[in-house]
Each structure stands twice: as C-alpha cells, then as structure tokens.
Amino acid sequence: MDEERALYIVRAGEAGAIERVLRDYSDKHRATFKFESADEDKRKKLCEGIFKVLVKEVPTTCQVSCLEVLRILSRDKKILVPVTTKENMQILLRLAKLHESDDSLEKVSEFPVIVESLKCLCNIVFNSQMAQQLSLELNLAAKLCNLLRKCKDRKFINDIKCFDLRLLFVLSLLHTDIRSQLRYELQGLPLLTQILESAFSIKWTDEYESAIDHNGPPLSPQETDCAIEALKALFNVTVDSWKVHKESDSHQFRVMAAVLRHCLLIVGPTEDKTEELHSNAVNLLSNVPVSCLDVLICPLTHEETAQEAATLDELPSDKTTEKDTALKNSTMVYNGMNMEAIHVLLNFMEKRIDKGSSYREGLTPVLSLLTECSRAHRNIRKFLKDQVLPPLRDVTNRPEVGSTVRNKLVRLMTHVDLGVKQIAAEFLFVLCKERVDSLLKYTGYGNAAGLLAARGLLAGGRGDNWYSEDEDTDTEEYKNAKPKEELLKPMGLKPDGTITPLEEALSQYSVIEETSSDTD
C-alpha cells in the first residue's frame, strides 16, 4: 500500500508532494531489509518513477528524499534488473559529482545529494551484476579517484570521502581488473595513503617517522570511519604485494607502513572503533613486503633517550604515576629502539586470544604478521621473545597451565583448527630461533609434537632459517629441573626408524654434558 501511494504521487505530484510522501516512506522503511515479494512489481515501478524525477529540475531536498528511498529499495536485488541501465547509472554519477572531471565541491547545499548518490551506488553495485559491468564500462574507479583528490584535506566533507572510499572498496573487491587499475594506472597506493595521512593529521619528523601525541584527543567518528574505509580499499589494492613488488615500490610501502605504525598508536572515539581500526591496520600490514616492515620500529629520540636513562629508583617514592609511566615506557624499548607499535600488536593479539572465538579470522592475521616480522627483523624477534618467552622460572606447572601470553599460545598449539594450531606453533618456533630444544623447553614435547612431526624434527635439530648467536640465559630453576626434563625428551631414532630404547637413552644421557642452546 505504501508503494502504491508513493508511486501515484511520484507520477502525478509536484516536487513538494513528492518530497513529503517519499520522506514518510523513508522514515517508515529505514530499517527494512526484507521486502514482500507480492509488492515487487510496485517497487520496480517506484524506482523507475524516482529516476524520472531525478532528471528534472527539482529542489535539493526533493532529490535527497528520492535518493533515500532509492537506497532503501536497492537493498532488494530482485528489483534492480530493470532499473540498472546505463542511463540510470549516469544519472547517479552526475548527482554524485562523478560525471565531469571539472565539477567543483564548493556548494555545501549539494553535499547531502552527493552522499546519498554514493550510498545508492554502493548498494546497487554490490547487489547488481549489471551495475558491476556498467561500472567498468563507465570507468567508475577513475571517477571515484578524481573525486577523492577534490576531497583531499577537506575535513568538512568527510561523509563524501567515506562513501567514495566504500564504493572503491566494493569495486576492488568484486573485480581484480579494478585492483590492477587502481594500483598502477590510477596511482591508488599513494592516493589512499594520503587519505590516511589526512585522516590522522600526521606530522612527519623524519622520512618514515611521525610525531605521536599520546595526550592528544581521539579520532572523531567521521575520521575513524574514513580511515577504516581507506584501509579496506588499500587492502584490496595491495593484496598480492607481499609476493611480487618492484624495488622502486619499496619507498611507497615504507611510507604506508609508517602511516600504519601511527595508526596503531592512536585511538578512535570508542574502544570498539579502536579495535576495528587496528584490526584493519593489521590486515593491511600483512600485505606489506616484510622487508619494508622495519619502519614499525624506530630509534629513540633524544627526549626519549633521556627519559629512558632516568631509572625508577631516581623517582621519589610518592611519585606513583611517574613510576608507572617510566615502567610502561621501559617495556616498550629494546636495544635503543622504540617498540610501541610492536607492543600494541602483541596486546592486540592477546585480546584476540582472550575472546576465545573466531580465531581463524581474528587471530591468525596478527599472529602471521608477528611471525614474519620476527623472522625477518632481529630486534623485533628479541623484543617479542622477552615479552612472550621470558627466562623460564616456573618449572613446576605444565606449559599450557597459567594466564601468561606463553601459556595462552601453548594452549593454541593443540587447538582443533589446524590453521590456528600451525601459526601459533610457528610463532613460538621462530621466537626460539627454530631450535627444537628451545621450543621444547618452553612448550613441552606433547604440545610441540605436531609442528615437529610436520617439519621432520621429532629427533631434534633446528629449522632451515639462520639466526644470530647469543649467550646462554637459562635460569637456575630451569637448570635444576633440566636433568629430569631430559628423560621426557624424544629418545632419538634408529636408522630403521624405531625409537631408541629407554635403557640406551639413559646410558647416553649419563655422558652428555648439560648444555642449553636457548640463547636469547
């Protein structure tokens, strides 16, 4: 009945009446996502009628009402077939300021029309294969990039920027050709990186270092939404970059990684928005060539070095807050390097473990990222080793028992999801420099058996990658417990593949020097 009344007014009424009836329809169906099939034909005709109104000279408020209803109706895939034509798509492109390259964005009164047109295009392109084909024919991706360039550094049009980015994300998600076009022809990587710089108000202090104001205000909701959409679009553009990239691209990837480091060190308007922002940053960092991730850590500034030199003992006993701050800062510094971003990633990983669900989607990206960073960058590995696998003092409880990060990761080594189990074990193995005896020390043989069997290391040894050598750091507690622990380690294999008998292992053990190959 609503569609029939609205259709009658749209066909015969004047602009004021059309605006009123469509506003009523929009208010009533704002949260409608499932539609009655009996009224399908009426909704198709209403869409056609709305497009006929949009080509006329009607007030801006009437255009907005038309577009709001069109956005609601475009949630129904079935009605889009007859209305998704090249002519109708061009109408929406014109209203979204995507039709002519020289259109300006000076008329603030037009902004609601632009935003609603972009929202309609997002729904229509996502739900209609015909619209997707027309998007390629009309070169929609190039038009969206052009609109983004007009929006650059214009904070008062964040809504336009946000839905432009969302439409770019949808297009690049659905078409691999558009990903390639965005990456190479349209220079999407630097363009989208600049959008992030603008959203975060980044001030560069060095080529790949930005100023971080830890006491500054959080991002606004609009800036956060823009940043999230830009991160998602960048993910699609760079999805294969970790496999193939030119040396000339390294600078741009390092700039992007530096922007993502800044992203990890700021917060959104709410805790949930901050987690969503950081989650998308983690996903994008996974696409960055690992050789370019060195910018996630940076040398301490002179001010930070001076602050680091001040010990806790030098602070007055009544300065509890200052002591807490100094202690916090000291845990984020390693070998003269600022490790704040890595510390944030580690905390993010632990929060995802504590959630206890959706490990494959929520946990594996950050675990994979930390694993690759640790494998490629020594300072990152050593810092994470200190945080995750500190010197072993608790030798009475099983490795999987407890609430430390190590305990949580060891429990994941026997998770039912094969992917989760493998990446958790791989992360710990890399932190142990791929040494079997070191891994067994921290995880126990039963927990590590799956990884060792897959790598053919049940008899001991080490992985294929090379790591630096350092001094022994076994604790006295571990050294005292180690003779007992040796009896639980694998007894070795004979040439025929059978396990060495216990008696033979005991006789061999009596002449083996007590050593430890765990070094950092």
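The backbone N, Cα and C atoms fix where each Cβ goes, and this holds for glycine too.
The noted changes are left out; the structure has the residues it started with.
Record note (Swiss-Prot), mutagenesis Arg71 to Glu: Reduced ability to fold GNAL. The unchanged residue is displayed. Quoting Swiss-Prot on the mutagenesis of Arg75 to Glu: Strongly reduced ability to fold GNAL. Here the residue is the original one, while Swiss-Prot reports the published mutagenesis Asn123 to Ala with the comment Strongly reduced ability to fold GNAL. Quoted from Swiss-Prot, the note on mutagenesis experiment Phe126 to Ala is: Slightly reduced ability to fold GNAL. One mutagenesis experiment named in Swiss-Prot is Phe163 to Ala, and its note says Does not affect ability to fold GNAL. Looking at Swiss-Prot, you'll find the mutagenesis Arg166 to Ala noted as follows: Reduced ability to fold GNAL. Recorded in Swiss-Prot as a mutagenesis result, Glu400 to Ala carries the remark: Reduced ability to fold GNAL. Here Swiss-Prot notes a mutagenesis experiment, Ala453 to Trp, with the remark: Does not affect ability to fold GNAL.
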Reading the DSSP string in three states, the entry for Asn123 (mutagenesis position) is helix
How many neighbouring Cβ atoms, not counting its own, are there within 10 Å of the Cβ of Arg71 (mutagenesis position)?
-> 20
Neighbourhood of Asn123 (mutagenesis position), C-beta criterion under 8 angstroms, separation at least six = Arg71, Ser74, Arg75
Densest Cβ environment (other Cβ within 10 Å) across the mutagenesis positions Arg75, Arg166 belongs to Arg166
May I ask you to report the DSSP-based helix, strand or coil state of Ala453 (mutagenesis position)?
-> helix
For Glu400 (mutagenesis position), write down the residues of its own chain that are at least 6 apart in sequence and whose Cβ falls under 8 Å from its Cβ; none is a fine answer.
-> Asn407, Val410, Arg411, Met413, Thr414, Gly444, Asn447
How many Å lie between the Cα of Ala453 (mutagenesis position) and the Cα of Phe126 (mutagenesis position)?
-> 45
Just counting, how many other CB atoms are there within 10 A of the CB of Phe163 (mutagenesis position)?
-> 24
In sequence order, which residues at least six apart in the same chain have a CB under 8 Å from the CB of Phe126 (mutagenesis position)?
-> Val170, Leu174
What count of other C-beta atoms do you get within 10 angstroms of the C-beta of Ala453 (mutagenesis position), across all chains shown?
-> 10
Reduced DSSP assignment, Phe163 (mutagenesis position) = helix
Assigned element (helix, strand, coil) containing Arg71 (mutagenesis position), judged by DSSP | helix
